[in-house]
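I have placed the structure first, in the form of structure tokens, so that the comments after it can refer back to it.
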Amino acid sequence: MGKGKNKMHEPKNGRPQRGANGHSSRQNHRRMEMKYDNSEKMKFPVKLAMWDFDHCDPKRCSGKKLERLGLIKSLRVGQKFQGIVVSPNGKGVVCPDDLEIVEQHGASVVECSWARLEEVPFNKIGGKHERLLPYLVAANQVNYGRPWRLNCVEALAACFAIVGRMDWASELLSHFSWGMGFLELNKELLEIYQQCTDCDSVKRAEEEWLQKLEKETQERKSRAKEEDIWMMGNINRRGNGSQSDTSESEENSEQSDLEGNNQCIEYDSLGNAIRIDNMKSREAQSEESEDEESGSKENGEPLSYDPLGNLIR
């Protein structure tokens, strides 16, 4: 082989280099893949960032998916963020007054597991504008229906929705099959927060909403108790029970009467019922008639009596 014969050179005319078999070279394929990946990355109107602690499954992590799409940037521990930092370590809640900060500097989140918050070095991350999120319900596949258990994309979307940028919230959530369900699930509550101004007003709205939920829960419990009491004290059921008792007693009495009557009944050879008391009375009558006949005659001869009624033979 000659020296440098297998060395790959960049074509001068800009066309993809082909091998002896007419196919493009492997190096050209790699170059095209990198170009395709860069073209697929999206841009968001404001800066998005996260501190990723690899607590979640990469296939189900919403933050990692946003990173693959090129929508969010991963920060190192020790780096600070100038925009809104949605963090469990925040002091106040996100409010509509934060709109200017969001539009100028963006928003960031902490990508970690709710069960491993104690492992997160909050003193080494964050920024000047750390915020909590008010009461909202998760719609993601892991914590659906659970309050405050939002994942990364839900937290960012909630921040944008509260400050009034529903378009940004919808754009982020559109990359997830369940994403728009988050806005539908919290529609009424987000509209309430959007009508507030500062952090205190959002906090009051949150407390009023929680009191409303508590009241509805107590009402449901009281209604359930009343329904249980009504079922236990149903008059119709009691009446049916007494009627059944009386009917049973009547049946028992009738059965006892029949049994008593059966004791006085016998059957002849043809299966006809014969009452014993009637039979006995008939036998007694026949015996009396026989006695009378025997009294009127004895051995075919008439009987005579003295004046005192004694039989004279």
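Cβ atoms here come from the backbone N, Cα and C positions, even for glycine.
Keep in mind it's a predicted model, so treat the numbers as computed, not measured.
Quoted from Swiss-Prot, the note on mutagenesis experiment Arg60 to Ala is: Decreased aminocarboxypropyltransferase activity; when associated with A-65 and A-131. Under the DSSP three-state reduction, Arg60 (mutagenesis position) is assigned to coil, being neither helix nor strand.
Quoting Swiss-Prot on the mutagenesis of Ser62 to Asp: Decreased S-adenosyl-L-methionine-binding. Long-range neighbours of Ser62 (mutagenesis position) (same chain, six or more residues apart, CB within less than 8 Å of its CB): Asn140, Asn151, Cys152, Val153, Glu154, Phe176.
Under mutagenesis, Swiss-Prot gives Ser62 to Ala with this note: Does not affect S-adenosyl-L-methionine-binding.
Annotation source Swiss-Prot lists S-adenosyl-L-methionine binding site at Ser62, Val110, Leu133, Trp148.
Looking at Swiss-Prot, the entry for mutagenesis of Lys65 to Ala says: Decreased aminocarboxypropyltransferase activity; when associated with A-60 and A-131. Using a 10 Å Cβ-Cβ cutoff, Lys65 (mutagenesis position) registers 17 neighbours. Under DSSP, Lys65 (mutagenesis position) is assigned to a helix (H, G or I) in the three-state scheme.
Glu111 (mutagenesis position) carries a strand DSSP state (E or B). Record note (Swiss-Prot) on the mutagenesis of Glu111 to Ala: Reduced aminocarboxypropyltransferase activity.
Arg131 to Ala appears in Swiss-Prot as a published mutagenesis result, with the remark: Decreased aminocarboxypropyltransferase activity; when associated with A-60 and A-65. Every protein chain shown contributes to the tally, and the Cβ of Arg131 (mutagenesis position) ends up with 23 other Cβ atoms within 10 Å.
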Least surrounded among the recorded positions, given as Glu111, Leu133, when other CB atoms within 10 Å are counted:
Leu133
Please work out the number of neighbouring Cβ atoms within 10 Å of the Cβ of Trp148 (S-adenosyl-L-methionine binding site), leaving out its own Cβ.
14
Could you tally the C-beta atoms, other than its own, that fall within 10 angstroms of the C-beta of Val110 (S-adenosyl-L-methionine binding site)?
23
On a C-alpha basis, identify the one among Arg60, Lys65, Glu111 that is nearest to Leu133 (S-adenosyl-L-methionine binding site); the candidates are the mutagenesis positions.
Glu111
Far apart in sequence but close in space: which same-chain residues, 6 or more away, have a Cβ under 8 Å from Arg60 (mutagenesis position)?
Gln141, Val142
Taking Cα atoms as reference points, which of the recorded positions Lys65, Arg131, Trp148 is nearest to Glu111 (mutagenesis position)?
Lys65
